[in-house]
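Some notes on the structure that comes next.
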Amino acid sequence: MGVFNYEVETPSVIPAARLFKSYVLDGDKLIPKVAPQAITSVENVEGNGGPGTIKNITFGEGSRYKYVKERVDEVDNTNFTYSYTVIEGDVLGDKLEKVCHELKIVAAPGGGSILKISSKFHAKGDHEINAEEMKGAKEMAEKLLRAVETYLLAHSAEYN
């Protein structure tokens, strides 16, 4: 089994604390509201949102995937970090055992922030994972970030 790493940084005009609160802590409710074409629902199957929680995420009709199950590994409200593992779903296909994601939101000059995502794709057997296959996760994260950002800019009193 090989592990393939992929890292991406996406800038945002939203301050780090506000982005973490909306995109991460309340993302289960906010993202289906602002990007229903991407994600229609997030349901806690087990747990209360903290480490060990299992979530079932249903993708929108336009997606090539139907669902994933994720396990929350860590939530750090002080350092704005969140890590989770995709443990089930058609997104894993026959090549992947799991995908581990670590998100960190850091302050950027000028009052905005940077969303840093580090992903580890754990392949089954001798399967190779190429950059093109990993790029889908980056594109999805960026689309969701932009949808949340647009919402926050239009609703300046929320998530402060």
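Glycine is treated like the rest: Cβ placed from N, Cα and C.
Modelled residues match the original; the substitutions are not represented.
For reference, Swiss-Prot has these:
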VARIANT   V8 to A  In clone COR A 1/11
VARIANT   P11 to T  In clone COR A 1/11
VARIANT   P15 to S  In clone COR A 1/16
VARIANT   E46 to G  In clone COR A 1/16
VARIANT   T81 to K  In clone COR A 1/6 and 1/16
VARIANT   H101 to S  In clone COR A 1/6 and 1/16
VARIANT   I114 to T  In clone COR A 1/16
VARIANT   M134 to I  In clone COR A 1/11
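For P11 (variant position), the variant positions whose C-alpha atoms fall inside a 10 Å radius of its own C-alpha are I114, out of T81, I114, M134.
Among the variant positions P15, E46, T81, M134, the ones whose Cα sits within 10 Å of the Cα of I114 (variant position) are P15, in sequence order.
Contacts of P15 (variant position) defined by a Cβ separation under 8 A and a same-chain sequence distance of 6+ are given as A107, G111, G112, S113, in order along the sequence. V8 (variant position) sits 11 Å from M134 (variant position), taking the C-alpha atoms as the reference points.
Around the Cβ of H101 (variant position), the number of neighbouring Cβ atoms within 10 Å comes to 19.
Taking the Cα atom of each, H101 (variant position) and T81 (variant position) are about 11 angstrom apart.
For M134 (variant position), the same-chain residues that are 6 or more apart in sequence and have a Cβ closer than 8 Å to its Cβ are F4, Y6, S119, F121. Around E46 (variant position), the C-beta neighbours below 8 angstroms that are at least 6 residues distant in the chain are G52, T53, I54.
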